[in-house]
Amino acid sequence: MLSLFDTFNARRQENITKSAGGAIIPGQKNTVSIFALGPTITDDNEKMTLALLFLSHSLDNEKQHAQRAGFLVSLLSMAYANPELYLTTNGSNADVKYVIYMIEKDLKRQKYGGFVVKTREMIYEKTTEWIFGSDLDYDQETMLQNGRNNSTIEDLVHTFGYPSCLGALIIQIWIVLVKAITSISGLRKGFFTRLEAFRQDGTVQAGLVLSGDTVDQIGSIMRSQQSLVTLMVETLITMNTSRNDLTTIEKNIQIVGNYIRDAGLASFFNTIRYGIETRMAALTLSTLRPDINRLKALMELYLSKGPRAPFICILRDPIHGEFAPGNYPAIWSYAMGVAVVQNRAMQQYVTGRSYLDIDMFQLGQAVARDAEAQMSSTLEDELGVTHEAKESLKRHIRNINSSETSFHKPTGGSAIEMAIDEEPEQFEHRADQEQDGEPQSSIIQYAWAEGNRSDDRTEQATESDNIKTEQQNIRDRLNKRLNDKKKQGSQPSTNPTNRTNQDEIDDLFNAFGSN
């Protein structure tokens, strides 16, 4: 029988890893032009002007996405003293072939400020005109926030220096990557949220903040050009973080890289954190056993990917779909139940998925609130916890959890409607059990965390009483004012202002009825 189980496990492993084989046939590649600055360009203002020009070309809708991505690569490579070496190290890709052109400054030429595109000694006039003579939709005024009110490039470079200004542009492109692939709808919001930290520490100057439309355009390029994303991921992988001479730009790239790592795998790692690593007794349930075995196989697959494992979703690795929580719904539902109890921030996590197992979700919450389940016997022995301290800790946990005897609802998605539709039946079922004297389920005895209905009725009654009291106060004030008017004289006043006040009093008095 045990050998049969081993066979099943081997079949599951093969189904996940999908053993490779067959011949390697090269595919078609796009030829993409990359532009690097030559040694004749030494002025910092000119370098920054070219950086903004590359960004403008990347936003030009008249160009193909592959070439627009090439201009972004040109901008990213400006962070390095040797762009050719950077592209040789990180630019190997199955989709594109990079061709590097140099931009030089020829003092004998007056057109386009003396800039010229060349390779070795060959000058490309048409390419020069294509880059420097094009009418672009985006310029400094449109691709940067409040461009017309920003300082000039010369002012920014003079104040902050060229490396700092260039780094401000490059780091924003990296921030776009955080959400560009895994969360399209939250791209703009996520970008400005993460950008705020870099604005506060002075990394990104206010005059160089990208506009929201620019962020969306760059995100669109990243989604359509996997070669650009691959280059950026390879940059993170090959960057030697143990070096002592990392530039400021490289350090900031590493900071953003922490957000990019494991992007799209939050459900997988939250399941392991709250479902497996908590090591509660519920893991012994046979219902969870298949999903636990699948998690084990997935973790082995993840580790087999080596340094590229944290980026399987960003790189759109064919196996990244195996890590979706729909492939292990029972243990995921249980883990989310534990999570919403142990970590309040997880109560905002979208758990209302179509594959959510409500029973497992409730079980996770019930187990997480249980004082005995929260204590590890292994750690008790290791730490030398006395019996009295253990009982005291249990008592404290019970006191804390005594006010939380209701289940948290799943948030977002179709499971909310499903839970609400089932709720009246659950209440009715509990009422029948109480009448028949039958024992209640340890799971169903919890209500959804929305407050008792009696509390709602009490709030409504209190609100109604407050309204009646306020109405009575208004009546009393109106009566008092009316009596004062009568005492002043029995004849009605001919003053228009007094007449208006009297009409207003009469209308208000009639609106609330007679006393």
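Cβ atoms are placed via backbone N, Cα and C, with glycine included.
Heads up, this one's the original sequence, none of the swaps are in it.
Per Swiss-Prot, natural variant E104 to R is noted as: In strain: JS. For E104 (variant position), the Cβ neighbour count at a 10 Å cut-off comes to 17, with all displayed protein chains included.
Natural sequence variation is annotated in Swiss-Prot for E129 to D, with the remark: In strain: JS. Around E129 (variant position), the same-chain residues at least 6 positions away in sequence with a Cβ under 8 Å from its Cβ are Y112.
Annotation source Swiss-Prot lists RNA binding site at K179, K189, R194, Y259, Y349, R353. For K189 (RNA binding site), the count of additional Cβ atoms within 10 Å of its Cβ stands at 12 [all protein chains shown].
Among the natural variants in Swiss-Prot is T284 to S, noted as: In strain: Isolate 104B44. All protein chains considered, the CB of T284 (variant position) has 8 other CB atoms within 10 Å.
Under the heading of mutagenesis, Swiss-Prot lists L478 to A and annotates it as follows: Complete loss of IBs formation. No inhibition of stress granules formation.
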I need the CA-to-CA distance for K179 (RNA binding site) versus E104 (variant position), whole Å please.
36
How big is the gap, in Å, between the Cα of R194 (RNA binding site) and that of E104 (variant position), rounded to a whole number?
36
Can you tell me the CA-to-CA distance separating Y349 (RNA binding site) and E104 (variant position), as a whole number of Å?
52
Could you state the whole-number distance in Å separating the C-alpha atoms of K189 (RNA binding site) and E104 (variant position)?
39
Once near-sequence residues are set aside, which residues in the chain of Y259 (RNA binding site), 6 or more away, have Cβ atoms under 8 Å from its Cβ?
V178, R194
Secondary structure of Y349 (RNA binding site) (DSSP, helix/strand/coil):
coil
